[in-house]
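Feature annotations, courtesy of Swiss-Prot:
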type	residues	note
BINDING	Cys14, Cys17, Cys34, Cys37	Zn(2+) 1 binding site
BINDING	Cys29, His31, Cys53, Cys56	Zn(2+) 2 binding site
BINDING	Cys97, Asp100, His114, His117	Zn(2+) 4 binding site
MUTAGEN	Arg169 to Glu	Reduced cell viability upon peroxide and saponin treatment
MUTAGEN	Leu176 to Ala	Monomeric; fails to translocate to membrane; reduced cell viability upon peroxide and saponin treatment; when associated with A-179, A-183, A-186 and A-190
MUTAGEN	Arg180 to Glu	Reduced cell viability upon peroxide and saponin treatment
MUTAGEN	Leu183 to Ala	Monomeric; fails to translocate to membrane; reduced cell viability upon peroxide and saponin treatment; when associated with A-176, A-179, A-186 and A-190
MUTAGEN	Arg198 to Glu	Reduced cell viability upon peroxide and saponin treatment
MUTAGEN	Arg220 to Glu	Fails to translocate to membrane and reduced cell viability upon peroxide and saponin treatment
MUTAGEN	Cys242 to Ser	Disrupts oligomerization and membrane translocation upon peroxide and saponin treatment
DOMAIN	271-475	domain 'B30.2/SPRY'
MUTAGEN	Phe272 to Ala	Disrupts membrane translocation. Reduced cell viability upon peroxide and saponin treatment
MUTAGEN	Trp277 to Ala or Glu	Disrupts membrane translocation. Reduced cell viability upon peroxide and saponin treatment
Amino acid sequence: MSAAPGLLHQELSCPLCLQLFDAPVTAECGHSFCRACLGRVAGEPAADGTVLCPCCQAPTRPQALSTNLQLARLVEGLAQVPQGHCEEHLDPLSIYCEQDRALVCGVCASLGSHRGHRLLPAAEAHARLKTQLPQQKLQLQEACMRKEKSVAVLEHQLVEVEETVRQFRGAVGEQLGKMRVFLAALEGSLDREAERVRGEAGVALRRELGSLNSYLEQLRQMEKVLEEVADKPQTEFLMKYCLVTSRLQKILAESPPPARLDIQLPIISDDFKFQVWRKMFRALMPALEELTFDPSSAHPSLVVSSSGRRVECSEQKAPPAGEDPRQFDKAVAVVAHQQLSEGEHYWEVDVGDKPRWALGVIAAEAPRRGRLHAVPSQGLWLLGLREGKILEAHVEAKEPRALRSPERRPTRIGLYLSFGDGVLSFYDASDADALVPLFAFHERLPRPVYPFFDVCWHDKGKNAQPLLLVGPEGAEA
């Protein structure tokens, strides 16, 4: 039996334009297309020079496309069959086979391969199938909409990737640039110090060398005198011996002490590298925020200076708190005027020898009335000192987490906040040239937040020391 009528036409049709092949080419995966159709659909080659097969998505090289002469000859032969007639029997295609979804002639339907199939007159099949087109069109439109959304999402993600990479490269370049500037300045400073030491040591050593050479010359002269005296007659020998030996003893007594030069240069060790890292850490911090305390938020017992950069707890009886929800009525605390909501920020607070305090940030929506529960879930991220020696982080727990006691109690605290990285870090900033990490919260903070300062109760004068905000010119006295 020959192939079913219509199936040959289907097999010789391009899967892209659904028409008979025109200049058919075959890809490496085995699928065939009109050359023009493939060029239109495949688009520009990828980085490796390949295009994707529209049927199976397999990569194929455009230069490997081969003209399919056998297909071309079959198409040419099929084109000679009158349109609407069976390729095998040349009879009109008047019957529709539902089972094979193909038009067939009467001979194929009654005697050929479609005998016994579900068959309909072509006119009836046309009317029935035409009613199904709107539903199929709707399905096609819905599929297009879904794919268009997918395309939009991918295009947006592509833009996001480009922007993320651009920002990453910018941040890397900026930070590494700062590191290079810092290290170049440090290298220059150390080189100048080494040159200074070399110069001073050279002058001192040359001075010592001149003195020693002069003394050595005296010793050699005395050696010659002794040799001359040894050859003298008895009387002259005895007369000169006492003079010569007396002079020799005087010269020996004036012997210059051995040179002792103390060269003061840093020892290049792991500790040196650690010190450089700490100094570089400070150099990479953003510029100091110029914060001021917000008096309207301060507990009634707190006194804020006219400059807004000094706050202390008064030992005088405080008036009752007002009704302003922005004011702390139980916690002896205050926030900064400035709210922070994006980017990087760094500020410093002089705590001096104050034995109790807490610093950090508070969410703008966090309550300020009543007793504060100082944990992140309540909008507070704090580091504090108690009893003058115990640093503690106010983490999500019943009690604050006590940290390892530092070698020395910090007198100045540095706080670094990065919304992009989701980090709030605390540092011992007592050394003007270096920062020592103390603790860090790693989480995405709500926006905005306010710098928070818990001055704590004065404790009958034991904790009366102020908190001072540090500006570019230093802390207020």
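Glycine is no exception: its Cβ is also placed from the backbone N, Cα and C atoms.
Original residues throughout; no substitutions modelled.
Cβ neighbour density within 10 Å is lowest for Cys242 among the recorded positions Cys34, Cys242. The C-beta environment of His117 (Zn(2+) 4 binding site), restricted to residues of the same chain at least 6 apart in sequence and closer than 8 Å, consists of Cys97, Glu98, Gln99, Asp100, Ala109. Under DSSP, Cys17 (Zn(2+) 1 binding site) is assigned to coil, being neither helix nor strand in the three-state scheme. Cys34 (Zn(2+) 1 binding site) falls within a strand when secondary structure is assigned with DSSP. All protein chains included, Arg169 (mutagenesis position) registers 10 other Cβ atoms within 10 Å of its own Cβ. In the predicted structure, the domain 'B30.2/SPRY' (271-475) carries a mean pLDDT of 92.
Recorded residues Arg198 (mutagenesis position) and Phe272 (mutagenesis position) have their alpha carbons 20 Å apart, per Cα-Cα distance. Here the Cα atom of Cys17 (Zn(2+) 1 binding site) is found 14 Å from that of His31 (Zn(2+) 2 binding site).
The distance from the Cα of Cys37 (Zn(2+) 1 binding site) to the Cα of Arg169 (mutagenesis position) comes to 41 Å. A helical conformation is recorded for Arg220 (mutagenesis position) in the three-state DSSP classification. Note on proximity: of the recorded positions Cys14, Arg180, Leu183, Phe272, Trp277, the one nearest Cys29 (Zn(2+) 2 binding site) is Cys14, by Cα distance. Around the Cβ of Leu183 (mutagenesis position), the same chain contributes Met280, each under 8 angstroms and 6 or more positions distant in sequence.
Of the recorded residues, His31 (Zn(2+) 2 binding site) and Arg180 (mutagenesis position) place their C-alpha atoms 57 Å from one another. Cα of Leu176 (mutagenesis position) to Cα of His114 (Zn(2+) 4 binding site): a span of 77 Å. Cα to Cα, His114 (Zn(2+) 4 binding site) and Cys14 (Zn(2+) 1 binding site) are separated by 25 Å. Here the Cα atom of Arg220 (mutagenesis position) is found 101 Å from that of Cys53 (Zn(2+) 2 binding site).
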